[in-house]
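All remarks here apply to the structure that follows.
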Amino acid sequence: MEKMSRVTTALGGSVLTGRTMHCHLDAPANAISVCRDAAQVVVAGRSIFKIYAIEEEQFVEKLNLRVGRKPSLNLSCADVVWHQMDENLLATAATNGVVVTWNLGRPSRNKQDQLFTEHKRTVNKVCFHPTEAHVLLSGSQDGFMKCFDLRRKDSVSTFSGQSESVRDVQFSIRDYFTFASTFENGNVQLWDIRRPDRCERMFTAHNGPVFCCDWHPEDRGWLATGGRDKMVKVWDMTTHRAKEMHCVQTIASVARVKWRPECRHHLATCSMMVDHNIYVWDVRRPFVPAAMFEEHRDVTTGIAWRHPHDPSFLLSGSKDSSLCQHLFRDASQPVERANPEGLCYGLFGDLAFAAKESLVAAESGRKPYTGDRRHPIFFKRKLDPAEPFAGLASSALSVFETEPGGGGMRWFVDTAERYALAGRPLAELCDHNAKVARELGRNQVAQTWTMLRIIYCSPGLVPTANLNHSVGKGGSCGLPLMNSFNLKDMAPGLGSETRLDRSKGDARSDTVLLDSSATLITNEDNEETEGSDVPADYLLGDVEGEEDELYLLDPEHAHPEDPECVLPQEAFPLRHEIVDTPPGPEHLQDKADSPHVSGSEADVASLAPVDSSFSLLSVSHALYDSRLPPDFFGVLVRDMLHFYAEQGDVQMAVSVLIVLGERVRKDIDEQTQEHWYTSYIDLLQRFRLWNVSNEVVKLSTSRAVSCLNQASTTLHVNCSHCKRPMSSRGWVCDRCHRCASMCAVCHHVVKGLFVWCQGCSHGGHLQHIMKWLEGSSHCPAGCGHLCEYS
């Protein structure tokens with residue numbers, strides 16, 4: 001539903017009139033740009049390149065620049081810009097690396113003017129000089145920026161950022177020779193177009209790629225940047241070092257940022273993924289947007305204010321194949337729906353609570369704050385309802401500190417430092433982490449690690465030490481669970497299909513259910529008895545312990561060297577009366593070498609005590625390997641990880657993700673994993689656990705997280721002869737013209753891993769130095785020092 005409010009703005013000799021409206025495009029848009037008279041807008045994408053007139057009630061298509069029968073990659077646009085001095089001049093950045101200029105004044109249908117094919121990869125951004133009509137700047141995925149003079153066929157200068165791909169370039173509005181560029185590795189560089197050999201300034205602005213930047217139209221040194229770290233930062237470039245003035249935290253990666261005209265502290269942003277809305281922020285209030293536009297149903301790819309002196313109209317293009325004009329007055333204001341109370345936990349468990357002064361005063365009986373009344377009320381300026389600060393407000397802040405010794409976050413630090421996340425078999429990792437959690441008093445976490453070991457490890461990998469059973473009253477003995485029981489001196493007189501009879505309704509809790517007079521029934525009528533119907537030999541169930549397992553009675557596999565444990569006879573309570581009295585022990589001993597008796601040969605068999613020393617059990621091997629596959633528990637493990645994350649224990653969620661790896665990764669979406677990883681890494685860095693943080697990044701199963709160590713890293717190299725910084729060229733000093741980092745063996749520049757002696761400071765390629773020191777202990781540089789490689 002289109003909103004019908006209308007705004008008329010007088011700008012010099014022209015008048016802008018319009019309302020909130022949109023039109024459907026033939027294809028998704030990648031970028032938009034507005035003509036200098038604010039009457040037309042150009043929309044460019046992979047399959048669209050059109051100019052629309054902005055009329056009072058609607059958009060009207062004026063010109064389709066995709067002409068010709070054959071489709072060309074030169075028309076597949078990643079960016080478009082309309083010259084602000086010449087209304088007939090446009091430039092596009094093609095996905096095949098070509099920069100194309102267009103002259104709308106040409107009489108033919110084809111308006112294409114010039115093609116520049118010097119870039120080797122996709123061109124991400126093109127930008128005209130704000131005051132020089134013939135200067136065009138481009139930034140490409142190949143890491144180079146090129147400055148073109150439209151009166152020539154080739155570029156006049158090339159700028160190399162010595163970095164990864166260039167994401168955005170913008171000429172400064174106030175400084176004639178200055179432009180800013182943003183890079184994939186999180187750096188921002190400032191260049192002078194007269195000096196293409198080196199940048200004037202470089203600093204790390206974001207943790208990850210910097211997708212966009214924009215110079216402030218009024219303040220000379222203000223530069224806004226947005227990146228994948230979901231932040232918008234405002235930098236003061238007038239100081240010796242770039243100073244961060246404001247930081248706005250958004251909910252998704254920032255794809256575009258544009259300062260709002262005539263509003264010094266307002267800027268508009270849109271996201272690269274997930275979030276489809278457009279936000280207008282007041283950088284002085286970075287937590288709640290001043291305005292929000294919700295018209296698009298897919299990712300917004302381009303935004304532009306309609307006129308450089310009109311803050312009321314914002315144009316946008318989207319992947320939902322729509323072009324919209326937003327009226328600022330029609331925007332929703334999230335501050336009206338925001339919770340007026342704030343709650344936050346500190347690093348060490350302190351709790352801060354902020355609420356409106358009026359609410360706190362009502363509870364405590366104090367008089368609420370009424371604002372500054374030094375000036376009469378009739379001098380008060382009437383505020384615009386569109387402004388985010390509509391009135392005076394005051395909040396009360398309460399801080400609740402944790403009691404000394406009453407908890408804290410020491411467990412978090414100890415757990416992070418002691419957890420084992422890699423380098424061992426899965427069973428050992430789970431056991432180690434369970435032990436750590438148990439020693440720290442976190443029994444639920446310890447039990448979770450134990451269950452993960454049981455689910456994902458085969459029975460043979462489970463240590464027997466943790467699965468011993470306490471039997472009898474007089475003491476305890478170790479009976480490894482994953483083995484079968486062998487009754488000492490027991491004759492093999494029971495059939496292979498004999499099953500243990502469990503009486504229905506028998507309430508058994510903490511007793512060992514191997515009765516000296518327990519009856520084994522082989523009747524076919526025993527199908528309704530409780531227990532397992534697995535076709536095995538003799539089943540023995542309900543042994544007291546941590547798990548309820550079934551075991552095989554196999555006298556042929558008895559091992560005399562197995563550890564045995566004497567079980568007192570009173571440990572086996574009588575279950576029921578003996579159905580039939582079997583022959584005595586002597587009879588069983590006489591037939592110890594006879595074959596097993598089948599079910600047809602003996603209808604009823606029983607186990608009778610031989611003497612007081614008969615209750616000897618030993619363990620040899622598992623009953624059967626019929627286990628539920630680990631994938632069966634995937635949903636359960638996923639819910640468990642979500643439970644810990646929702647409880648605030650993101651440490652447990654990330655640790656399990658790393659330890660289980662691909663076993664559980666497929667059950668949790670990539671965005672959730674990335675959120676858990678970044679939250680845990682942020683906590684580790686707050687506690688200054690840098691080594692653990694680095695290990696988590698290296699072991700991460702999320703691609704977006706594992707590349708964090710490869711970004712925002714700057715290595716400063718000085719010449720080893722004259723000590724001059726070598727920032728412009730990689731390996732040659734500008735002053736003494738000598739190469740740095742020469743290998744003492746091959747006398748070539750080392751451009752990779754460099755190893756040197758701490759005694760004499762000579763070194764070279766790692767493999768060369770290792771091979772040299774295998775045959776000689778003296779330095780290869782000839783200094784006479786005895787070097788050693790360790």
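For all residues, glycine too, the Cβ spot is worked out from N, Cα and C.
Quoted from Swiss-Prot, the note on the mutagenesis of Ser155 to Ala is: Abolished phosphorylation by AMPK. Counting every protein chain shown, 21 other Cβ atoms lie within 10 Å of the Cβ of Ser155 (mutagenesis position).
Here the residue is the original one, while Swiss-Prot reports the published mutagenesis Ser155 to Asp with the comment Mimics phosphorylation, leading to inhibit mTORC1 activation.
Sequence-distant contacts of Met451 (mutagenesis position), defined by Cβ-Cβ distance under 8 angstroms and a gap of at least six in the same chain, do not exist. Swiss-Prot documents Met451 to Glu as a published mutagenesis change and attaches the note Abolished interaction with WDR59 and assembly of the GATOR2 complex; when associated with E-632-633-E.
The Zn(2+) 1 binding site annotation in Swiss-Prot covers Cys719, Cys722, Cys733, Cys736 and rests on experimental evidence. When secondary structure is read from DSSP and collapsed to three states, Cys733 (Zn(2+) 1 binding site) falls in the coil class.
Counting every protein chain shown, the Cβ of His768 (Zn(2+) 2 binding site) has 18 other Cβ atoms within 10 Å. If you look up Swiss-Prot, you'll see Cys743, Cys746, His765, His768 marked as Zn(2+) 2 binding site.
The feature Zn(2+) 3 binding site is assigned by Swiss-Prot to Cys757, Cys760, His785, Cys787. When other Cβ atoms within 10 Å of the Cβ of Cys757 (Zn(2+) 3 binding site) are tallied across all protein chains shown, the result is 20.
Positions annotated as Zn(2+) 4 binding site by Swiss-Prot, on the basis of experimental evidence: His762, Cys779, Cys783. Proximity of Cys783 (Zn(2+) 4 binding site) to non-local residues of its own chain (separation of 6 or more, Cβ distance below 8 Å) is seen for Cys760, His762, given in sequence order.
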Original post:
Just how many other Cβ atoms lie inside 10 Å of the Cβ on His762 (Zn(2+) 4 binding site)?
Top reply: 19
Subject >> Assigned conformation of Ser155 (mutagenesis position) - DSSP reduced to three states >> reply: strand
**OP:** Calculate the distance in Å between the alpha carbons (Cα) of Cys736 (Zn(2+) 1 binding site) and Cys746 (Zn(2+) 2 binding site), and round it to a whole number.
**Re:** 21
Original post:
Is any of the binding-site residues Cys719, Cys722, Cys746, Cys779 within 10 Å of Cys787 (Zn(2+) 3 binding site) (Cα-Cα), and if so, which, in sequence order?
Top reply: Cys779
Original post:
Cα of His785 (Zn(2+) 3 binding site) to Cα of Cys746 (Zn(2+) 2 binding site): how many Å, rounded?
Top reply: 18
**OP:** For Cys779 (Zn(2+) 4 binding site), list the number of other Cβ atoms lying within 10 Å of its Cβ atom.
**Re:** 21
Subject >> Shell list (Zn(2+) 4; ref centroid = CB of His762, Cys779, Cys783; cutoff 8 A) >> reply: Ala744, Cys757, Cys760, Ser761, His778, Pro780, Ala781, Gly782, Gly784, His785, Cys787
Subject >> Inter-residue C-alpha distance, Cys722 (Zn(2+) 1 binding site) and Ser155 (mutagenesis position) (nearest angstrom) >> reply: 35
